[in-house]
Amino acid sequence: MKIPEAVNHINVQNNIDLVDGKTNPNKATKALQKNILRVTNSSSSGISEKHLDHCANTVKNFLRKSIAAQSYSKMFSQGTSFKSLNLSIEAPSGARSSFRSLEHLDKVSRHYISEIIQKVHPLSSDERLLLSIIINSNFNFRHQSNSNLSNNILNIKSFDKMQSENIQTHKNTYSEDIKEISNHDFVFFGVEISNHQEKLPLNKTHHTVDFGANAYIIDHDSPYGYMTLTDHFDNAIPPVFYHEHQSFFLDNFKEVVDEVSRYVHGNQGKTDVPIFNTKDMRLGIGLHLIDFIRKSKDQGFREFCYNKNIDPVSLDRIINFVFQLEYHIPRMLSTDNFKKIKLRDISLEDAIKASNYEEINNKVTDKKMAHQALAYSLGNKKADIALYLLSKFNFTKQDVAEMEKMNNNRYCNLYDVEYLLSKDGANYKVLEYFINNGLVDVNKKFQKANSGDTMLDNAMKSKDSKMIDFLLKNGAILGKRFEI
């Protein structure tokens, strides 16, 4: 097992360069030109299948690199957090992003490696051994979702790409993430230490959150991925009582259970979240773990970490207790090398929010369940599922009346169907279907939330011009509260 000499050398920056292996930014371009020239020169004598595969892979790798450059350009140029930390770059002047953003990622990664090396240098023999174990460990990357993302091929798309393709599904990316770190063109993964003998996955939550009933696991990283030690936006490690494997630590250790809750950050304060490229990520994890162990007053925990025979599961427990590792792949992952593991059943509402048609069809087998499903669709503003259900089942006005009487659906308990059809963010196409097919009365006054209002009141409040125009054309009037 080999440890980079950088961790024990006095000249930190020089050795950072050794760890990173500074590359010629034109190397990929020159290699591509060389391969294209080779193909051109050999065209007269025929091209072997081996050469065709090589050329195809060269083009594929070039495209993958170009896409990654676009994702990083967006993140580093638009994220306000990077600007405040003086880690931003200028937005590309043209439509395409240059590879400069990838070079910037490497520079940022080297910066954070250098920063942590300066904190922990020099290492003891126990620390060197632990670092070597981490550096030589294999990782699994886990993406959880209630969506059905695979059919022999696993396809996971970033939030930004799904938006560009008008794909409607439950989102875990919010406006604050986009504004501050602008990493919404990446696919997110939890990280765990690979152990071929243990049942996968080792963890089922990330940052205390259960992101879905399906775990999609890959054992290969991306040359253009990046890792953070925590959730990139929320870098606070939660208290021990929120951890998935809390009993392991509460039963075995004392002081460390009170030490773990903290912000993980760099030298510029708690908003300074360390970022490591794929090449540096194991080194970054190991050095930051050593820094935490040094500060811990828990002797039992320290001895446990420095056990030379530590097994992969125990190492994973430590790393995902001290940190909450998050790995990010630019824009999209598409692979046939993966495992899909169902962790639990998916509720009907979660299946609807995730646009999981397979699960919906398995659960909605009669009109009674269709009532539930339609109510969940309207409550969650899932127009795609609502229109799908309306096309599959012959809904009548009586069905709508029965929906409103359901006492086991919170949306129907709190709201009239007319309110759900016209609330802020509702899709006017669904409203159009209901009115055109006589399923609701255009001027029925709400009996539950906002009692006395009508659908036109809701549309006016949200300033939905399409919905307002459609309602007015169908004779809609305002409710009593707005009458003069």
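Backbone N, Cα and C atoms are what each Cβ position is placed from, and that goes for glycine too.
Of all Cβ atoms in the shown protein chains, 18 besides its own fall within 10 Å of the Cβ of THR173 (NAD(+) binding site). DSSP assigns THR173 (NAD(+) binding site) to coil in the three-state reduction, placing it in neither a helix nor a strand. As annotated by Swiss-Prot, NAD(+) binding site applies to HIS143, GLN144, SER145, ASN155, LYS157, THR169, ASN172, THR173.
GLU192 (mutagenesis position) is surrounded by 24 other CB atoms, counting those within 10 A of its CB over all protein chains shown. For the mutagenesis of GLU192 to Ala, Swiss-Prot gives this note: In EH/AA mutant; abolished arginine ADP-riboxanation of host CASP4/CASP11; when associated with A-328. The structure shown keeps the original residue.
The active site feature in Swiss-Prot is assigned to GLU326; the stated evidence is similarity to another entry. The Cβ of GLU326 (active site) lies under 8 Å from the Cβ of PHE188, PHE189, GLY190, VAL191, HIS206, MET227, THR228, LEU229, THR230, ASP231, HIS232, each of these being in the same chain and 6 or more residues away along the sequence. Taken residue by residue with DSSP, GLU326 (active site) is part of a strand.
Close to HIS328 (mutagenesis position) in the fold, though at least 6 residues off in sequence, lie ASN183, PHE186, VAL187, PHE188, PHE189, GLY225, TYR226, MET227, THR228, HIS232, each with a CB less than 8 Å from its CB. Per Swiss-Prot, mutagenesis HIS328 to Ala is noted as: In EH/AA mutant; abolished arginine ADP-riboxanation of host CASP4/CASP11; when associated with A-192.
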If you count other CB atoms within 10 A of each CB, which of HIS143, LYS157 wins among these binding-site residues? HIS143
Extent of the NAD(+) binding site in Å [max Cα distance among HIS143, GLN144, SER145, ASN155, LYS157, THR169, ASN172, THR173]: 18
Going by C-beta under 8 A and a gap of 6 or more residues, the same-chain neighbours of SER145 (NAD(+) binding site) are ILE156, PHE211, GLY212, ASN214, TYR216, ALA354
Hey, how far is ASN155 (NAD(+) binding site) from GLU192 (mutagenesis position), Cα to Cα, in Å? 21
